[in-house]
Amino acid sequence: MLEPLQILSICSFILSALHFMAWTIGHLNQIKRGVNLKIQIRNPNKEAINREVSILRHNYQKEIQAKETMKKILSDNMEVLGDHIVVEGLSTDEIIKMGETVLEVEELQ
């Protein structure tokens, strides 16, 4: 059986991980918005526009991959930690679902 201090320590770690992930997602969104705002095509032609769209598409795909990787890492860690966390009234699946819900809410913001 884990002591209350150990449970608090584990919960603190989980919250820190969630906060870091939310901060990273927000930071990636700010970068994307900044890239979108800084696009200036001097002599608009089809090639220049296509090149800029291609760069944006590539950056967006990298952002999506980073988010998916973070979700997978968090989910894996939550499953591992869920086996060691005993919170009265919550199952491992409920703890994992809480973590995923926090990520979804942060992603919507």
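Note: Cβ is positioned from N, Cα and C throughout, glycine not excepted.
Original residues only.
What you see is a predicted model, and the numbers here were worked out from it, not measured in a lab.
Record note (Swiss-Prot), mutagenesis His19 to Cys: Complete loss of ion channel activity. The unchanged residue is displayed. Counting Cβ atoms from all protein chains shown, His19 (mutagenesis position) has 12 others lying within 10 Å of its own Cβ. In three-state terms derived from DSSP, His19 (mutagenesis position) belongs to a helical segment.
Listed in Swiss-Prot as a mutagenesis experiment, Trp23 to Cys is described as follows: Partial loss of ion channel activity. Long-range Cβ neighbours of Trp23 (mutagenesis position) (same chain, at least 6 residues apart, Cβ-Cβ under 8 Å): none.
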